[in-house]
Amino acid sequence: MKDILEQLEDRRAAARLGGGQKRIDAQHGRGKLTARERVDLLLDEGSFEEFDMFVTHRCTDFNMQDQKPAGDGVVTGWGTINGRVVYVFSQDFTVLGGSVSETHSKKICKIMDMAMQNGAPVIGINDSGGARIQEGVDSLAGYGEVFQRNIMASGVVPQISMIMGPCAGGAVYSPAMTDFIFMVKDSSYMFVTGPDVVKTVTNEQVSAEELGGATTHTRKSSVADAAFENDVEALAEVRRLVDFLPLNNREKPPVRPFFDDPDRIEPSLDTLVPDNPNTPYDMKELIHKLADEGDFYEIQEEFAKNIITGFIRLEGRTVGVVANQPLVLAGCLDIDSSRKAARFVRFCDAFEIPLLTLIDVPGFLPGTSQEYGGVIKHGAKLLYAYGEATVPMVTVITRKAYGGAYVVMSSKHLRADFNYAWPTAEVAVMGAKGATEIIHRGDLGDPEKIAQHTADYEERFANPFVASERGFVDEVIQPRSTRKRVARAFASLRNKSVQMPWKKHDNIPL
């Protein structure tokens, strides 16, 4: 028996060594952790239970029978994050470059199936050179099996992708279908075709970092939700994100201890909105002052900065936040901000996360680039996302709520439950100046008359009371009491239930 146990430990030690110490040292030399080190940092200490440690590939072409490392380049299993079960796979770049084989894919599919059966999130750590060319179509078939699991798990359990090395070719489509993608600066890359192919086909000279690095995907393409300085920071932030999320679509998000009085009054909010309606202010200040202990987890911070998305807690419960940012493009909606917010709203709705919308929006950004780029269809995505949402929704209008953008941003007309407005709110078709120039175009040559007409319009419409008179705003509240009012509103909506008409699926304007 002793010999058998020793043999088992020898096999385990060899499997844990991956591609060998030389390749582990090379991985560390690039500033990267190994697959197992990443899993250990991601999960609670000692909680990881590994599956299929000794699985090997079955390929015999190109002398592959002589290279059969245990585990086949991916570490899979389950563990806990703050005591809650998650399933994880971590590709091992030290083993055949982390390349994806048939059995490599089967290991990933196995834990994804288990995650769906048991209602737990899936976290994938990607660090792979791509398909294992020696296996040909078997490798591609493996990709397809993983893709199908991504699709079936979407909206059922949260899926999080961590890009911690190369992720190229067909491999990029699995992370692309997950809920969140995180990258590491200077060491992670995502692209369908690499720099060499780009140069051959288009004659463009571009580096891997420029083509598919963390900066590109967080600021330009919006493929990634955040980028971090190193592996350790990225893993810590994913642990933090998981703590905001439910395990699956049938559970509520976790309730965490809080020490911040939900009835806290914040007098500084009374002066947050400047007297001049054209002067910007930072909407994040309001978000931090509403949140328990001021804690805000922002999603896609570097992309479409004219809208803010992320998670806070109120009374220890997760709330998704969507807010216009007056500091950028005056808070206008455009193509990018509409796409960004729509995807976030749909995620929250899929996983029963209540939505708080903070509005200061003068309209949709005008211009040929927006119209040619399809702002109509992209703006409709956000409209559609809010209109189909059935989670508790609370809206606060802080200043401007003009035109179609007002309707799109979780208005009462889209079934928002509570719609509050500050006294500084202006709910109108458009700003006073633009409206006056249309209504009184015959007086445009008389500055005094135009000034008087503008003042009259402002007095009549540049306030929240017309909308309040019609029931489109539930109450005009004091800014200082916003946290209290919002917290009480969400507390009253915890048992909300909405019946939707039967449909096979919707047809959102993609």
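Glycine too: its Cβ is placed from the backbone N, Cα and C atoms.
Per Swiss-Prot, domain 'CoA carboxyltransferase N-terminal' is recorded for 1-257, and the stated evidence type is sequence analysis. Among the sequence features in Swiss-Prot, the mutagenesis site GLY79 to Asp is noted as follows: Loss of solubility. Per Swiss-Prot, mutagenesis ALA120 to Pro is noted as: Loss of solubility. According to Swiss-Prot, the domain 'CoA carboxyltransferase C-terminal' annotation covers 261-504, on the basis of sequence analysis.
For ALA120 (mutagenesis position), the Cβ neighbour count at a 10 Å cut-off comes to 21, with all displayed protein chains included.
Over all protein chains present, the Cβ of GLY79 (mutagenesis position) has 21 other Cβ atoms lying within 10 Å. Distance noted between the C-alpha atoms of ALA120 (mutagenesis position) and GLY79 (mutagenesis position) is 10 Å. According to its DSSP assignment, ALA120 (mutagenesis position) is coil.
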